[in-house]
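Visitor: Per Swiss-Prot, the features are:
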BINDING   D69, D71, D192  Mg(2+) binding site
ACT_SITE  D69  active site, nucleophile
ACT_SITE  D71  active site, proton donor
BINDING   T137, G138, K177  substrate binding site
MUTAGEN   K177 to N  40-fold reduction in phosphatase activity. 5.6-fold increase in KM for pNPP in presence of 1 mM MgCl(2)
MUTAGEN   K177 to R  20-fold reduction in phosphatase activity. Nearly 2-fold increase in KM for pNPP in presence of 1 mM MgCl(2)
MUTAGEN   D196 to N  6-fold reduction in phosphatase activity. 10000-fold decrease in affinity for Mg(2+). 18-fold increase in KM for pNPP in presence of 1 mM MgCl(2). KM is 0.79 mM for pNPP in the presence of 10 mM MgCl(2)
Amino acid sequence: MKKITLALSAVCLLFTLNHSANALVSSPSTLNPGTNVAKLAEQAPVHWVSVAQIENSLTGRPPMAVGFDIDDTVLFSSPGFWRGKKTYSPDSDDYLKNPAFWEKMNNGWDEFSIPKEVARQLIDMHVRRGDSIYFVTGRSQTKTETVSKTLADNFHIPAANMNPVIFAGDKPEQNTKVQWLQEKNMRIFYGDSDNDITAARDCGIRGIRILRAANSTYKPLPQAGAFGEEVIVNSEY
């Protein structure tokens, strides 16, 4: 009888261990959740375009005025903004209202900014077309600035195509870029922010989204394609 009891106990133990092992195998892991083909194939319903496709869409059209935002569009300028925050207002974004910060940012701190590859491709394309290139930024205007030279040097923009940077500034409840897009008769405007795209839409021109890098200090990241605009692939760098 004792042997039978021991045998039954052993069987029960084996069953329990086997059940536990199966549970461990079949239970999803929160650390390694895995994926499947459907998830891998899922894409956001966005109007993606390439630089080559944009160039092709302009075939046969005469030279025109085109505009670019600066920060997170043609330059990854977070290093300068990060330094400004640490220097002037570590616990808030008040540095953005400090003229001393803008004097630094507009007069040298863009030496720490990284030119974006997508901007190189776009600007090269527009230079080949003979287009007039403008940069319209929401930065505050300062008495002097070296941003125009920095951009011209970094992107090798000939003087015939380059225009001085337009410092539109930032005003509450107002998209300050609209008047400049209209005044300069721009036909395309590239930008990373919602304001860039809505400025183009308000002017009835083509607004094209460039992706903001995930490690930009400018948060939250915008929802690219939310207005049905074209979004350039691989444009986060």
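Note: Cβ is positioned from N, Cα and C throughout, glycine not excepted.
Substituted residues are absent from this model; it holds the original ones throughout.
Note that the coordinates shown come from a computational prediction; the quantities given were computed from them, not determined experimentally.
Mind running through what each feature is packed against?
Guide: Cβ-based neighbour count (10 Å, all protein chains) for D71 (Mg(2+) binding site) stands at 24.
D69 (Mg(2+) binding site) falls within neither a helix nor a strand when secondary structure is assigned with DSSP, and so counts as coil. Of all the Cβ atoms in the protein chains shown, 24 others lie within 10 Å of the Cβ of D69 (Mg(2+) binding site).
In this structure, K177 (mutagenesis position) belongs to neither helix nor strand by DSSP; it is coil. Under a cutoff of 8 A between CB atoms, and with a sequence separation of 6+ in the same chain, the neighbours of K177 (mutagenesis position) are D69, V136, G138, A168, F189, N195, D196, A199.
In the three-state DSSP scheme, D196 (mutagenesis position) falls into the helix class.
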Visitor: Compute the centroid of the Cβ atoms of T137, G138, K177, then list the same-chain residues not in that set whose Cβ lies within 8 Å of it, in sequence order, for the substrate site.
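Guide: Output for this site, in sequence order: D69, I70, V136, R139, I166, F167, A168, G169, D170, T176, N195, D196.
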Visitor: Quick one: which residues besides D69, D71, D192 have a Cβ within 8 Å of the Mg(2+) site's Cβ centroid, in sequence order?
Guide: I70, D72, T73, V74, T137, G191, S193, D196, I210, R212
Visitor: Out of these binding-site residues, T137, G138, which one has the fewest other C-beta atoms within 10 Å of its own C-beta?
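Guide: Across T137, G138, these binding-site residues, the one with fewest Cβ atoms within 10 Å is G138.
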Visitor: Does DSSP put T137 (substrate binding site) in a helix, in a strand, or in coil?
Guide: strand
Visitor: When you measure from the Cβ of D192 (Mg(2+) binding site), which residues in the chain that are at least 6 apart have a Cβ under 8 Å away?
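Guide: Same-chain residues close to D192 (Mg(2+) binding site) (Cβ under 8 Å, separated by 6 or more) are D69, D71, D72, T73, R209, I210, L211, R212, P222.
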Visitor: Rounded to a whole number, what is the top Cα to Cα distance in Å among the residues the record ties to substrate, namely T137, G138, K177?
Guide: 8
